[in-house]
Amino acid sequence: MRGHPSLLLLYMALTTCLDTSPSEETDQEVFLGPPEAQSFLSSHTRIPRANHWDLELLTPGNLERECLEERCSWEEAREYFEDNTLTERFWESYIYNGKGGRGRVDVASLAVGLTGGILLIVLAGLGAFWYLRWRQHRGQQPCPQEAGLISPLSPLNPLGPPTPLPPPPPPPPGLPTYEQALAASGVHDAPPPPYTSLRRPH
């Protein structure tokens, strides 16, 4: 038989599910009666789940788990003690009873706050350091207007008398006139080569 094995499995599953023939299990009831249900809940063969997923009906209350490891309300404490006088006595000494008092330190919040504070201080210190370095670097560079007045050879001494600057060099001469250019002899004043060699014979 050729084909996909998944189609064969799907066919077998559908034929099994759609089977309407009477079976022996149809005579059994789904729900248990009160005696059987109580014996199931109180049997020692069943493994307790230790109050996982809020199964408080199956496991007894625990004061340390419900009120000391986490905050509990008056009703939760009453469920544990099952007596109003014992509950009131406990509630007066409970630190989260709503009447104030000093509670325990939340370590996670303290760690997050301290880490954030230290990080903020480090970032502020780095920002101040970079700003001071930028100002120091900017203070060492002269302004463009002052750059022409300060000679690189003169020492910068604000306390002493200013040293005189050397006189500026004379301006370069301008272009010569036409007559001056003709009268001047230069390298390129030679006559042009003769054109006899370039003529074609007729």
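For all residues, glycine too, the Cβ spot is worked out from N, Cα and C.
Keep in mind it's a predicted model, so treat the numbers as computed, not measured.
What Swiss-Prot says about this protein:
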MUTAGEN   Phe31 to Ala  Abolishes gamma-carboxylation
DOMAIN    50-96  domain 'Gla'
MUTAGEN   Pro173 to Ala  No effect on interaction with YAP1
MUTAGEN   Gly174 to Ala  No effect on interaction with YAP1
MUTAGEN   Leu175 to Ala  Abolishes interaction with YAP1
MUTAGEN   Pro176 to Ala  Abolishes interaction with YAP1
MUTAGEN   Thr177 to Ala  Abolishes interaction with YAP1
MUTAGEN   Glu179 to Ala  Significantly impairs interaction with YAP1
MUTAGEN   Gln180 to Ala  Significantly impairs interaction with YAP1
MUTAGEN   Tyr195 to Ala  Significantly impairs interaction with YAP1
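Swiss-Prot feature annotations superimposed on the structure.
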residue	record	contacts (Cβ under 8 Å, 6+ apart)
Phe31	mutagenesis position	none
Pro173	mutagenesis position	none
Gly174	mutagenesis position	none
Leu175	mutagenesis position	none
Pro176	mutagenesis position	Ala184
Thr177	mutagenesis position	none
Glu179	mutagenesis position	none
Gln180	mutagenesis position	none
Tyr195	mutagenesis position	none
